[in-house]
Amino acid sequence: MAGAVPGAIMDEDYYGSAAEWGDEADGGQQEDDSGEGEDDAEVQQECLHKFSTRDYIMEPSIFNTLKRYFQAGGSPENVIQLLSENYTAVAQTVNLLAEWLIQTGVEPVQVQETVENHLKSLLIKHFDPRKADSIFTEEGETPAWLEQMIAHTTWRDLFYKLAEAHPDCLMLNFTVKLISDAGYQGEITSVSTACQQLEVFSRVLRTSLATILDGGEENLEKNLPEFAKMVCHGEHTYLFAQAMMSVLAQEEQGGSAVRRIAQEVQRFAQEKGHDASQITLALGTAASYPRACQALGAMLSKGALNPADITVLFKMFTSMDPPPVELIRVPAFLDLFMQSLFKPGARINQDHKHKYIHILAYAASVVETWKKNKRVSINKDELKSTSKAVETVHNLCCNENKGASELVAELSTLYQCIRFPVVAMGVLKWVDWTVSEPRYFQLQTDHTPVHLALLDEISTCHQLLHPQVLQLLVKLFETEHSQLDVMEQLELKKTLLDRMVHLLSRGYVLPVVSYIRKCLEKLDTDISLIRYFVTEVLDVIAPPYTSDFVQLFLPILENDSIAGTIKTEGEHDPVTEFIAHCKSNFIMVN
């Protein structure tokens, strides 16, 4: 445990041998020169004051202080007395206690973590950035102890926390760069000080972007927030990162994935209240079309569409030589159309409605072919049918006179229109806004409200919308529906679980099962609902199963509250059969 606390043991490796110290004394002319003219009595008093501080014999500067003291004519007896009287052996006592803990049976790793974590909390509590900077200035070079510290994860983590708390500390900024130089840039994404140094930031940006691309869609939710937070640290970091991603997005291989990440970061910035629309437009093709750029910029900045700017875009995109469709494929811009065309009660000028619909349909359906930065063809085959579908669903969704019963009569029409991805997204938003009304479920009498039935159709037709569908179902499942009695709440949650099972049957398996597994582990869900989910899933699945699915689903079945409590019909016992199949075909990993 001697290594648990920096400086805990004063050994020759750390302080140098006596012979080396003697050499230093001979070669210490520079320090002598700097002290030339100092009164010997003053030097002795200064040194004696240091010797009288607690555990000064453990300080790295002890040898230099001794040297100054003796060169000023100091007495060895005073030194020995002061150092011994003020030696309390804090570090040695820690080591002794650690040894005792290990001898009583505590794991050495656990003891080391305890000591290190306590030391970290003390350092964070008492850290003085001015003192840290002064030590650095006096050293004149990178201290050896600092290079030793950054080799260990525990102390790197300490520096990250300190750097967040003291962003102006030069010593910490230098240490972050040192950590980056040592190859640990993958750890620095959350450190704001890394964003102040271009060399460090570009290195961290490259590593983080590679991690997100390698992680794929399934890890995007985990990897993206930290990355977006780092990029959105300031205008300079946002512009630098988006400019780089804009260039990478032009690559044939992986370009679309980088563009997606850039758009997610734009959304993050917008949600945090930052208006990054001008940067978005400047990096795209909008700069070549100043009128379109001005119209788009005005609407994005205000967060709302308006007839005047929409008319400008409509004229341009109905001309013989329209701007590139990429110009209006800005996620934040398309979100504004969702609010204008699909939000219940949204008011839209009837004289301009066809313009709104045309631009949204154009962005969603037109396909362009480019060669060497020149457009060679525009395919508008699906523009008319997409416009028609958007208009039809808009009229149904925004008609406040149509209740749920009237919508049932229009289900076949809605199902036809939902086949268009842009309409499916609009319907999903409309369902979200509608069912999130506090009194919605209180007024419903059907076992499966029509709005939830529409989610099944969206799940069936559009794989890319599966995450958003599950997100909505989870939100509804976790909402307190206090206006309903207990039995009504249980029935509603069973209906929502039916939708999740349908989502699972359409291929979105692991995220759905992962969510139910979390519900079981958190113990915040009625166990009868978990049993219901298990029963419904067993009814729709059959071998062969993937290992990932078994690792997630089998522990749910083997839970004491689930196993043996699900009723079976006749001799057929799906739970036992599933467990037996898994035990004979899979090796379970705890």
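Cβ from N, Cα, C; glycine included.
Here the original residues are kept at every noted site.
The note that Swiss-Prot attaches to the published mutagenesis Arg291 to Gln is: Reduces RNA binding; when associated with M-315, M-371, M-372, M-374, M-384, M-388, Q-419 and Q-506. Swiss-Prot documents Lys371 to Met as a published mutagenesis change and attaches the note Reduces RNA binding; when associated with Q-291, M-315, M-372, M-374, M-384, M-388, Q-419 and Q-506. Among the mutagenesis entries in Swiss-Prot is Lys388 to Met, noted as: Reduces RNA binding; when associated with Q-291, M-315, M-371, M-372, M-374, M-384, Q-419 and Q-506. Here the residue is the original one, but Swiss-Prot notes a mutagenesis experiment at this spot, Arg419 to Gln: Reduces RNA binding; when associated with Q-291, M-315, M-371, M-372, M-374, M-384, M-388 and Q-506. For Arg506 to Gln, Swiss-Prot lists a mutagenesis experiment annotated as follows: Reduces RNA binding; when associated with Q-291, M-315, M-371, M-372, M-374, M-384, M-388 and Q-419.
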Restricting the comparison to the mutagenesis positions Arg291, Lys388, Arg419, Arg506, which residue's C-alpha is spatially nearest the C-alpha of Lys371 (mutagenesis position)?
Arg291
How many Å lie between the Cα of Arg506 (mutagenesis position) and the Cα of Lys388 (mutagenesis position)?
28
Counting other Cβ atoms within 10 Å of each residue's Cβ, which of the mutagenesis positions Arg291, Lys371, Lys388, Arg419, Arg506 comes out lowest?
Lys371
DSSP state at Arg419 (mutagenesis position), helix/strand/coil:
coil
Given Arg419 (mutagenesis position) and Arg291 (mutagenesis position), what distance in Å do their CA atoms have, once rounded to a whole number?
34
Alpha-carbon distance [Lys388 (mutagenesis position); Arg291 (mutagenesis position)] in Å:
28
